[in-house]
Amino acid sequence: MLKTISGTLALSLIIAASVHQAQAATTYNAVVSKSSSDGKTFKTIADAIASAPAGSTPFVILIKNGVYNERLTITRNNLHLKGESRNGAVIAAATAAGTLKSDGSKWGTAGSSTITISAKDFSAQSLTIRNDFDFPANQAKSDSDSSKIKDTQAVALYVTKSGDRAYFKDVSLVGYQDTLYVSGGRSFFSDCRISGTVDFIFGDGTALFNNCDLVSRYRADVKSGNVSGYLTAPSTNINQKYGLVITNSRVIRESDSVPAKSYGLGRPWHPTTTFSDGRYADPNAIGQTVFLNTSMDNHIYGWDKMSGKDKNGNTIWFNPEDSRFFEYKSYGAGATVSKDRRQLTDAQAAEYTQSKVLGDWTPTLP
């Protein structure tokens, strides 16, 4: 018996030592901490990014727990942010599209972003990215209040057309209107949590979401029986095969205060675009959102329409049936099969595997 116990103890010590060695073997090119004063650790993420050498070799930054009030633009390829924990390592800013710059101009939707990705092969893991613009407080103001911001889009994460192969693992994105803007390349979101109200996942990029929570937030400014928001607003070009693809995920409510049938799965965004014959809603933005094997709470009612401007400046409507909006094996209180919620066949659903959506890119972490 003693021999067996000794052997078990020895094995346990070997395993513990192996785990310790594996952790010690994890190397970071830079470490960020709000509390360290050893002279080797950066106090801001921006300073850590600036320390990365030119080139495109992998550069990995460990972000210790803390709230970092920073706005970041990533332009270096192969940069990787690793948080100490998803809820503990927080990058936050509070800028809305209507927030004024020092010169009096507005930041605009894209300019409101807390983090902007304009590089290839970026990754973020185990951290939170927030846009802390106080949407509820702003909406509670009187329309006659000069401090009330009219353009309330407030992006937490923006992947630009210069971005490609952006990988987000165990990341929380927090905002209200326009939380996540994917405008270019390919992005992969795995085990993530994305919360918002109006069009909180939008854009014309290709983005695959797997095992994610899409969280609809409560709005005190919306009267009972009215629509509170929309999960997606894709503007995918007609020649692009994939847009926003959500698989094996959960469409949930922030709390029971979110009413039943108050959120749409998506609406078609045709962004106002300048053409040779004028400026009007892009007719080629035949947006795609597809939900596969995803559970839906009862706050979901289906798809919706969205307005735009024609060549003469008149309001026109774009209907969901004219877009690429589909579901496959949705389930839960918010799932239903009807003519207004088109379903994929098994053969069609087979076209939405990770390898097909992301092509020649297999997401990996450093």
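Cβ atoms are placed via backbone N, Cα and C, with glycine included.
Every residue here is the original one, so none of the noted swaps is modelled.
Given the structure is predicted, the values throughout are model-derived calculations rather than measurements.
Taken from Swiss-Prot, the feature substrate binding site applies to Thr109, Gln153, Arg219, Asn226, Tyr230, Arg267, Trp269, Thr272, supported by experimental evidence. Per Swiss-Prot, mutagenesis Gln153 to Ala is noted as: Strong decrease in affinity for substrate. In Swiss-Prot, a published mutagenesis experiment is listed as Gln177 to Ala, annotated Strong decrease in catalytic activity. Per Swiss-Prot, active site, proton donor is recorded for Asp178, and the stated evidence type is experimental evidence. Here Swiss-Prot notes a mutagenesis experiment, Val198 to Ala, with the remark: Strong decrease in catalytic activity. Marked as active site, nucleophile by Swiss-Prot: Asp199. Mutagenesis annotation in Swiss-Prot: Arg267 to Ala, described as Loss of activity; the structure shown retains the original residue. Among the mutagenesis results in Swiss-Prot, Thr272 to Ala has the note: Decreases affinity for substrate. The residue drawn here is the original one.
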### Message
Max CA to CA distance in Å over the substrate-binding set Thr109, Gln153, Arg219, Asn226, Tyr230, Arg267, Trp269, Thr272?
### Response
27
### Query
Sorted by position, what residues of the same chain at least six away from Asn226 (substrate binding site) have a C-beta under 8 A from it?
Ser262
### Residue pair Thr272 (mutagenesis position), Gln177 (mutagenesis position) - Cα distance, angstrom, rounded
18
### Message
Need the DSSP three-state call for Thr109 (substrate binding site) to compare against my parser.
### Response
helix
### Integer Å distance between the CA atoms belonging to Tyr230 (substrate binding site) and Asp199 (active site, nucleophile)
5
### Summary
Cβ proximity for Tyr230 (substrate binding site), under 8 A, sequence spacing 6+, ordered by residue number, returns Val198, Asp199, Phe200, Tyr263, Gly264, Leu265, Gly266, Arg267, Asp304
### Message
Using Cβ atoms only, which residues of the same chain lie under 8 Å from Asp178 (active site, proton donor) while being at least 6 residues apart in sequence?
### Response
Ala97, Thr109, Ser112, Gln153, Ala154, Val155, Gly196, Val198, Asp199, Phe200, Phe202
